[in-house]
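Visitor: Quick paste of what Swiss-Prot says about this protein:
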{"type": "MUTAGEN", "residues": "LYS60 to Ala", "note": "Loss of phosphatidylinositol transfer activity but no effect on phosphatidylcholine transfer activity. Fails to rescue the retrograde transport defect from the Golgi to endoplasmic reticulum in PITPNB-deficient cells"}
{"type": "MUTAGEN", "residues": "ASN89 to Phe", "note": "Loss of phosphatidylinositol transfer activity but no effect on phosphatidylcholine transfer activity. Fails to rescue the retrograde transport defect from the Golgi to endoplasmic reticulum in PITPNB-deficient cells"}
{"type": "MUTAGEN", "residues": "CYS94 to Thr or Ala", "note": "Loss of phosphatidylcholine transfer activity but no effect on phosphatidylinositol transfer activity. Not inhibited by N-ethylmaleimide. Fails to rescue the retrograde transport defect from the Golgi to endoplasmic reticulum in PITPNB-deficient cells"}
{"type": "MUTAGEN", "residues": "CYS187 to Ala", "note": "No effect on phosphatidylinositol transfer activity"}
Amino acid sequence: MVLIKEFRVVLPCSVQEYQVGQLYSVAEASKNETGGGEGIEVLKNEPYEKDGEKGQYTHKIYHLKSKVPAFVRMIAPEGSLVFHEKAWNAYPYCRTIVTNEYMKDDFFIKIETWHKPDLGTLENVHGLDPNTWKTVEIVHIDIADRSQVEPADYKADEDPALFQSVKTKRGPLGPNWKKELANSPDCPQMCAYKLVTIKFKWWGLQSKVENFIQKQEKRIFTNFHRQLFCWIDKWIDLTMEDIRRMEDETQKELETMRKRGSVRGTSAADV
């Protein structure tokens, strides 16, 4: 049995713009989560081609300890809180799988994303069979809705309801921004449809951990896309060549940061 949710994130940018914005923001957010022996280690970042699909393959290791809830830390053996993330980015479709060597086949997180030029109105964009699709909970994330943000995560300079882009003049996003976007032919629009499938097979803990992970994924998607929009002036003029160069630099920075300093970034809100 697995727990499946589809998160829909509407943004006032084009699918083409988002490709650069997403990669820029991933690199920046990785730095904010790395330090003191924890965080993100990039093993591979290279082009791939398989079965007619072309894109960028990444393999990252997440060193987590303080970033999981206390009830998991209590039962997790030393060294088991290391997770492997493999991602195939054949934009506008992306697939990410997170595994753990200690739990082997009893655990995975799979995130499949389609980026579409609409306002999140497409149904079953991932083409699931009807019986599976009936079990999927759809969650709409509004990047301008402060009530969807954990109080500890809130930053005024990463609030789309307050931010206005100098370069694009987009923002601030009011309470009815999605309706306004639908009626504004001049402003681009898109939706990230993120299908998250979670398996955690551990007697007595399965539903608690699966629900915790889904809650954390929503938190990550919400914070990440708020940042992405508020950082638009930093990435809107970048090319994919700029991004690849930045990723190489970030990979080296992360290695240094992880080995030094104190633990940084998001910690687990216990459930």
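The backbone N, Cα and C atoms fix where each Cβ goes, glycine too.
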Visitor: Tell me, by DSSP, whether CYS94 (mutagenesis position) is helix, strand or coil?
Guide: strand
Visitor: Enter the number of other CB atoms within 10 angstroms of the CB of CYS94 (mutagenesis position).
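Guide: The answer is 20 other Cβ atoms.
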Visitor: Are there mutagenesis positions among LYS60, ASN89, CYS94 that sit within 10 Å of CYS187 (mutagenesis position), Cα to Cα? If so, list them; otherwise say none.
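Guide: So the list is empty; none.
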Visitor: Using DSSP and collapsing to three states, where does LYS60 (mutagenesis position) fall: helix, strand or coil?
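Guide: Looking at the DSSP assignment, LYS60 (mutagenesis position) belongs to a strand.
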Visitor: Which residues, sitting 6 or more apart from ASN89 (mutagenesis position) on the same chain, put a CB under 8 Å from its CB?
Guide: GLY55, GLN56, TYR57, THR58
Visitor: How long is the line from the C-alpha of CYS94 (mutagenesis position) to the C-alpha of LYS60 (mutagenesis position), rounded to the nearest angstrom?
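Guide: Given the Cα positions, CYS94 (mutagenesis position) is 15 Å from LYS60 (mutagenesis position).
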Visitor: To see if you understand the setup: which same-chain residues, six or more apart in sequence, place their Cβ under 8 Å from that of LYS60 (mutagenesis position)?
Guide: ILE40, GLU41, VAL42, LEU43, HIS84, GLU85, ALA87
Visitor: Could you check what DSSP calls CYS187 (mutagenesis position) once collapsed to helix, strand or coil?
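Guide: CYS187 (mutagenesis position) sits in coil per DSSP, no helix or strand.
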Visitor: Using all protein chains in view, find how many other C-beta atoms are within 10 Å of the C-beta of CYS187 (mutagenesis position).
Guide: 16
